[in-house]
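Positions annotated as domain 'Rhodanese' by Swiss-Prot, on the basis of sequence analysis: 60-153. Listed in Swiss-Prot is the mutagenesis experiment Cys113 to Gly, annotated as follows: Loss of activity. If you look up Swiss-Prot, you'll see Cys113 marked as active site, cysteine persulfide intermediate, on the strength of sequence analysis.
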Amino acid sequence: MYTYSLLNLSHCRRQTRKKRKTDHTEGFLMEETKPKTVEDVETVDVYTAKGFLSTGHRYLDVRTNEEFAKSHVEEALNIPYMFKTDEGRVINPDFLSQVASVCKKDEHLIVACNAGGRGSRACVDLLNEGYDHVANMGGGYSAWVDAGFAGDKPPEDLKIACKFRPKEN
């Protein structure tokens, strides 16, 4: 039996680094937020992520459609952060607009890829876009499977909440 440490993501994220700047035309002191980096991304383990999902957080799977089709967390949103091309992997140019079409900026999101790398980079983009409650699931879907959380359902029986594909040329 596991105990879940359910923390509010807004409190466990690192403090935003801000610098002060004076608007000399109006004389107001303004705060300017630096762009977020991978160091600003909160990472949670799979047990914490599972606990968050049970309290209403959404699971954003940023793996490719092919990876997602093999197996995924039930009711996950699949919006690939990268696509495989003949030249290698390229960032999905529509990632942020696709996320915006199904997620509000104040929603709590658990972001995951296969091992954690793409997920953390996707979190950086989401944080810089104004999503305040995002966390990367450390170890990605592989860690989810290793923890024994993956179901034995065949892919066609799994519910798919959202799925995006690359644009056809």
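From the backbone N, Cα and C atoms, a Cβ is placed for every residue, glycine too.
Across the range of the domain 'Rhodanese' (60-153), the DSSP-based residue counts are 33 helix, 20 strand, 41 coil. Long-range Cβ contacts of Cys113 (mutagenesis position) within its own chain (separation 6+, distance under 8 Å): Asp61, Val62, Arg63, Tyr81, Gly119, Ala122, Gly140, Tyr141.
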